[in-house]
Amino acid sequence: MKRRELEKKLRKVRVTPQQDKYYTIGNLQWAIRMINLMGIKCVCDEECSAAEVALIITQFSALDLENSPIRGKEEVAIKNTLKVFWSLLAGYKPESTETALGYWEAFTYREREARADKEGEIKSIYPSLTQNTQNKKQTSNQTNTQSLPAITTQDGTPRFDPDLMKQLKIWSDATERNGVDLHAVNILGVITANLVQEEIKLLLNSTPKWRLDVQLIESKVREKENAHRTWKQHHPEAPKTDEIIGKGLSSAEQATLISVECRETFRQWVLQAAMEVAQAKHATPGPINIHQGPKEPYTDFINRLVAALEGMAAPETTKEYLLQHLSIDHANEDCQSILRPLGPNTPMEKKLEACRVVGSQKSKMQFLVAAMKEMGIQSPIPAVLPHTPEAYASQTSGPEDGRRCYGCGKTGHLKRNCKQQKCYHCGKPGHQARNCRSKNGKCSSAPYGQRSQPQNNFHQSNMSSVTPSAPPLILD
């Protein structure tokens, strides 16, 4: 089935009959990706058939997902998506998920009936064949349980053969953007199903970008290790702690341990520690997610960081390490330029004193003067600018500030503040044109705005009479 045709058919299938949500090609791709993580090869292409999808559903249903993070709602969603995909490939036209499940139940019922009839015929002909087959299955299961993750050679001895390339790539892609989050923990639970303790440690240490998350996981694992040692004193029959954490043993010895419970216990410790770290990052703003704002005082940033560290479930050594490094790494650029030369081991009092004046006008001007001195520029700019309005007014006012009145021509004030008002009509000081009482330069009893005759826009009093130079024209 072609991809475009598959997308059209998926958009017609409802997730539930009561809702208007429909399946998309993204749902199918997610289910296939999770199936591939479980070790089952599943490819969605144009040549995929309904029989292949039915085999994949059967293999996924046979997996033991008790200790896997893919269980509950995610497991049901994967199965339902694959069954809808199978029903479309089989030629059915389901309206919703329930209809597709009904088609699948009918198909499996027919398969069981046909298989039962065939097994009945085989038992009647070869009665001892079934018993031999069951014995072989039990023997193979025991061999696989004892040899995983080691490989059994031809002479029957187990041999450790590490192959972490696929797991390392998956883990690197899962932690590339957000580090150890909830999605990465689910991926970690899937890819560490058959790994020994040394391989799990190598997997965690393969992400140097998120070293802080890995250190938190290791600290929580050490807490569980100490708790198990204390518990072992009262329960001497428990497995050895060194066997659980793989201490003092080679990878081959870890792989050939008789007790598979040790590997599984260490794996559960790592998953629980990673889940606690991921939940702490997403539930409340933890110390890893606290950053200093561009204009936030350094003391306020340290107070928020210390409050977050106090609420974190971690040893005091881990909290002290985080406080020393995060107080520098998560500060803003201005504070980092001062704290980097001091180093993370500097006492907190010196850090606070160094960043006390960061962001103020004085510190900015000091940085400016220092930069200008390094460039060899001599400037009369003072090191500290005035901070009060009075001081600012005293420096920016006065005749030497360059301001000149275009009315009287004097410096020290502007035209709107000039006290020597001048009338534009008569040219005399002391009043404005709207209050002028003169008429053509002569005194008038009526105000300027109430005269009967309109006035010109220029001074007529200053104009003289003009005599024409040409002789007059005489008409006969």
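Quick reminder: no glycine exception, Cβ is built from N, Cα and C everywhere.
Here the structure is a predicted model, which means the values were calculated and not measured.
Quoted from Swiss-Prot, the note on natural variant Pro17 to Leu is: In strain: Isolate R29-106 and Isolate R29-Nadin. Taken residue by residue with DSSP, Pro17 (variant position) is part of neither helix nor strand, so it is coil. Applying an 8 A CB threshold to same-chain residues 6+ apart, the list for Pro17 (variant position) reads Glu95, Ser96, Glu98.
Under its natural variant entries, Swiss-Prot includes Asn67 to Asp with the note: In strain: Isolate R29-Nadin.
What Swiss-Prot says about the natural variant Arg71 to Lys is this: In strain: Isolate R29-Nadin.
Quoted from Swiss-Prot for the published natural variant Asp117 to Glu: In strain: Isolate R29-106.
Variant annotation in Swiss-Prot: Val180 to Ile, described as In strain: Isolate R29-Nadin; the structure shown retains the original residue. In the three-state DSSP assignment, the secondary structure recorded for Val180 (variant position) is coil.
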